[in-house]
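Peer 1: My questions all concern the structure below.
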Amino acid sequence: MASGSALIFDEEMSRYKLLWTDPACEIEVPERLTVSYEALRTHGLAQRCKAVPVRQATEQEILLAHSEEYLEAVKQTPGMNVEELMAFSKKYNDVYFHQNIYHCAKLAAGATLQLVDSVMKREVRNGMALVRPPGHHSQRSAANGFCVFNNVAIAALYAKKNYNLNRILIVDWDVHHGQGIQYCFEEDPSVLYFSWHRYEHQSFWPNLPESDYSSVGKGKGSGFNINLPWNKVGMTNSDYLAAFFHVLLPVAYEFDPELVIVSAGFDSAIGDPEGEMCALPEIFAHLTHLLMPLAAGKMCVVLEGGYNLTSLGQSVCQTVHSLLGDPTPRISGLGTACDSALESIQNVRNVQSSYWSSFKHLAQSETNPKRPRLDATNGGPKESSEPASESNPKKTAQDIVWPEPLKRMPASVRTVVVPPPGVELTLPKNCQHSGDISESTAKEVQRIRDKHFHDLTDQNILRSLGNIISVLDRMMRSDEVCNGCVVVSDLSVSVQCALQHALTEPAERVLVVYVGDGELPVKTNDGKVFLVQICTKETEDKCVNRLSLCLREGESLTAGFMQALLGLILPVAYEFNPALVLGIVGETAAKTGLMTVWGHMTCLIQGLARGRTLTLLQGYDKDLLELTVSALSGASISPLGPLRALKPEDVEMMEKQRQRLQERWGLLRCTVSES
């Protein structure tokens, strides 16, 4: 099984620059590349990655995405003087040429292909290519927007040709629309392209009508192009997560990619003069983490834009931390996406409802996508309503300050496992069996028993409680362990013990995710615990800190589970922001189809609570235990395969729960409020 992350970088790609005055191009500087690599080296991340050498892309590889005429024209640039380079650059839009840029562009494309090879040959699980010039604006016969060759488009076509791939997902989180990628694949159903980008109703570069949400692809490619336009600046962590939860991830799981390529532009981060957005660098840790379970972990991240050197370096580090499997940082202050973001999300979901099962129910349940455009009076940009003056100077992106991201240190032990007595289990790397229970742990077990379980005498159950407390202490108090898995016999007692111990000191909030029927003794009315229950029997919820999802068994059970996970459970969980996640599987649940997605849920919920996840499995099921340990250890999870359409009853149930809870948990919202 592949493991590790590749890092591809060569300082040679920094050896070109703007040779004349051009305000539109002056922000694209060599330091973008060197600062990114230096940040990785300073934080010890470059040293933890597998260094893969750069190579030049061949002409045949470049011609996968570009015309011979364009390639021949670019090949002439090394022999041009400055005046000739200026004249050549003026043929295109917002791009400059240099005598060394052809060489660097071949290296950038070749580095991207090296990354694809490393991932597809399973030499590594994933990786990042730090490249320059960027590529996503470049078109078949035109340079554009600092881009010469379209690195990601070439990579996708190369992967299709060399590895016989039928489904590639390209995620473009750069703040500009990657129109070059869209043009390349808009008729190709084998490539799903998702781009969010600053648009402002076509007033922002590249000012194209085809960058709007209504451009869904052409012919056989209809539905495989998803544009999510940002129609105002200042988008936040909440807006980005809402886009992932309510648009990208449902479609991505339905598409079931064999490879994920990210056009990673970090001009969508806070402080960037191009994007003028407010999302923190830490958000890229989570965006990366949320994509990693797809395609059995095969993920290639390729640098695009990013023009604030501070937020660029921080964002690159956050991305690579997640690729390496380090615990994700907690993000506080999440809530409802802004009205402008919700309008775009709603419009995308509506226009894509003809193509994706995840959205098919929206034709009846959501409003017409042709809503009036938001302006400053109803949720649109307000920047122009307060002109700058000496007493009220308008802040630029460079004036914004934000806290330095906290260090993300991997625990010395990834996963501690407590199987049933007598069961031998071969553990993945960086996992270990729990040791003997300490004297202090034994005393804590006795204290909890005396206080809550006077009549408990079963030594096996008491031993389980000791193991639970021991693992929790190593996770929460010493940070020695990231997560754990304990097989228990009495679920009720075990859950009560875990919550009692966790809430006494280290964890101010605990998220409980319970897969199974029957009641758990969990109190949620004090706001310290949020309970999610996924079951097959009807239950009634009244508390805003409880979410019960009764899914109908059958062929669409997996699709229903994933829709609930992505559209309901994760939004609530991220906003709740727990310090600990308690994942629980009841004895009967292991025998249902729910277990096919348990591994994916276990992976995804580790984005919460800095990865502090304790799973309790009732009874011994070898396959379930191995699946759980594999997911906790960060190993790749097998794809689910294409998802079936949801049952109408499940859709209705989920929408009722969304309506019930979204007033309290705003990240559930995916439509603009009508009030």
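Even glycines carry a Cβ here, placed using N, Cα and C.
Every residue here is the original one, so none of the noted swaps is modelled.
Just lifted these from Swiss-Prot, have a look:
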- H137: active site, proton donor/acceptor (ACT_SITE)
- D22, D94, Y307: substrate binding site (BINDING)
- D174, H176, D267: Zn(2+) binding site (BINDING)
- N93 to A: No effect on steady-state kinetic parameters (MUTAGEN)
- D94 to A: No effect on steady-state kinetic parameters (MUTAGEN)
- E274 to L: Affects substrate specificity, diminishing N(8)-acetyl-spermidine deacetylase activity by 20-fold and enhancing acetyl-lysine deacetylase activity by about 100-fold (MUTAGEN)
Peer 1: Compare the Cα of D267 (Zn(2+) binding site) against each of the recorded positions N93, H137, E274 and report the nearest.
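Peer 2: Spatially nearest to D267 (Zn(2+) binding site) by Cα position is E274.
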Peer 1: List the recorded positions among N93, D94, H137, D174, H176 whose C-alpha is within 10 Å of the C-alpha of Y307 (substrate binding site), in sequence order, or say none.
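Peer 2: Within 10 Å Cα-Cα: none.
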Peer 1: Compare all C-alpha positions of D22, D94, Y307, the record's substrate binders, and send over the largest distance in angstrom.
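Peer 2: In whole numbers, the farthest two Cα atoms are 16 Å apart.
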Peer 1: Round to a whole number and give the Cα-to-Cα distance in Å for the pair the residue listed as 'active site, proton donor/acceptor' and D174 (Zn(2+) binding site).
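Peer 2: The residue listed as 'active site, proton donor/acceptor' to D174 (Zn(2+) binding site), Cα-Cα distance: 11 Å.
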Peer 1: Just to be sure I understand the packing, how many Cβ atoms besides its own are within 10 Å of the Cβ of D174 (Zn(2+) binding site)?
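Peer 2: Taking all protein chains shown, D174 (Zn(2+) binding site) has 27 Cβ neighbours within 10 Å.
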Peer 1: Which of D22, N93, D94, D267, E274 (the recorded positions) has the most other Cβ atoms within 10 Å?
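Peer 2: By the 10 Å Cβ neighbour count, D267 comes out on top.
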Peer 1: Can you tell me how far the Cα of D22 (substrate binding site) sits from the Cα of E274 (mutagenesis position), in Å?
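Peer 2: Distance between the two Cα atoms comes out at 15 Å.
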Peer 1: Please name which of the recorded positions listed here, D174, H176, E274, is nearest in space to N93 (mutagenesis position), Cα against Cα.
Peer 2: H176
Peer 1: Could you measure between H176 (Zn(2+) binding site) and E274 (mutagenesis position) for me? Cα positions, answer in whole angstrom.
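Peer 2: Their Cα atoms are separated by 9 Å.
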Peer 1: Pop the Cα-Cα gap between D94 (mutagenesis position) and D174 (Zn(2+) binding site) into the table, whole Å please.
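Peer 2: Here the two Cα atoms are 16 Å apart.
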Peer 1: When DSSP is mapped onto helix/strand/coil, what comes out for N93 (mutagenesis position)?
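Peer 2: Looking at the DSSP assignment, N93 (mutagenesis position) belongs to a strand.
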Peer 1: In whole Å, how far is E274 (mutagenesis position) from D94 (mutagenesis position) when you measure between their Cα atoms?
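Peer 2: Cα-Cα distance, D94 (mutagenesis position) to E274 (mutagenesis position): 13 Å.
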Peer 1: Validating a neighbour-count step here. Other CB atoms within 10 A of the CB of the residue listed as 'active site, proton donor/acceptor': how many?
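Peer 2: The residue listed as 'active site, proton donor/acceptor' is surrounded by 29 other Cβ atoms within 10 Å.
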